[in-house]
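Quick look at what Swiss-Prot lists:
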- H126, D148, D152: Mn(2+) 1 binding site (BINDING)
- H150, D240, D242: Mn(2+) 2 binding site (BINDING)
- Y157 to M: Reduces substrate affinity 10-fold and catalytic efficiency 3-fold (MUTAGEN)
Amino acid sequence: MSNDHPQPLDAAEIPRFAGIPTFMRLPAFTDPAALQVGLIGVPWDGGTTNRAGARHGPREVRNLSSLMRKVHHVSRIAPYDLVRVGDLGDAPVNPIDLLDSLRRIEGFYRQVHAAGTLPLSVGGDHLVTLPIFRALGRERPLGMVHFDAHSDTNDRYFGDNPYTHGTPFRRAIEEGLLDPLRTVQIGIRGSVYSPDDDAFARECGIRVIHMEEFVELGVEATLAEARRVVGAGPTYVSFDVDVLDPAFAPGTGTPEIGGMTSLQAQQLVRGLRGLDLVGADVVEVSPPFDVGGATALVGATMMFELLCLLAESAARSA
């Protein structure tokens, strides 16, 4: 163990329900340059078109992340021994101004990126990923592994509104931040607005693995396809909790039945080990619609799964 690496509070010494909540019970930091991986909340759901409440996601995920321990039980990755990890607090948001929130979030992540820190974020609705991409993808477009029930490549909602949680990846592709040929979406399902709903994703070259295809392929073949698509370049992972069946993640804005199990999601994320990861997020945890903290626990657990991968990625580039 490196003695100068921040460590979580020990639950054998300080009970999980005690102390000030931070992600993974790690120390809080204000300077991203002090860290190699920064844990960040984005408490904003101004792009939500159905059930609001994801603005409360970061706080509840912080609470439930107290259940995470120090070492991954399968991979044996000990992220806090590999790199310096800490809680960078929440990105600034404006709850009554969508465009100002996008600017504020982008500015925050530009500082994180300039410091060379890999961000691991908790939303917030899925629109928060767009300003993160604006900060991380300016130098070169990123590849992406995207877990979701929805493609989030729609164009406009409610007239001519280009910014909702259903549009972030269309905007990111249009702005040259996301490479569609290095993008794979896993778990897509549910009814659609029109037969052409997936036309943009299909025509620009995104590899879409609908839930039905995932069931046929299984975890290993799906992972092989995902790794083929993103290749060796810089890659971002975006995990929307509604990729899970509502039985496992009821507290979300736009639930869809017929989703994957929490174990399948864990296996898929673990299978991304070794990719050139530059950041990740967990979004759409909506505590007002949660049951017994189940979805917040999903968010915290998937955050730890992603942290283990990002820690290895940061250690390789150190």
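Every residue number used here counts from 1 along the chain in the order it is shown.
Quick reminder: no glycine exception, Cβ is built from N, Cα and C everywhere.
No substitution from the list is modelled in this structure, which keeps its original residues.
What Swiss-Prot annotates, mapped onto the structure for a quick look.
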residue	record	contacts (Cβ under 8 Å, 6+ apart)
H126	Mn(2+) 1 binding site	G47, D148, D152, H165, G166, P168, S238, D240, V283, E284
H150	Mn(2+) 2 binding site	G166, I188, G190, D240, D242, T254, E256
Y157	mutagenesis position	T49, T164, G166, T167
Fewest-neighbour residue among binding-site residues, criterion Cβ within 10 Å, set D148, D152, D240, D242: D148
Listed in sequence order, residues not in H126, D148, D152 with Cβ within 8 Å of the centre of the Mn(2+) 1 site Cβ atoms: T129, H146, H150, S151, H165, G166, P168, F169, S238, D240, V283, E284
Residues within 8 Å of the H150, D240, D242 Cβ centre (excluding the Mn(2+) 2 site residues themselves): H126, D148, A149, D152, G187, V241, V243, T252, T254, E256, E284
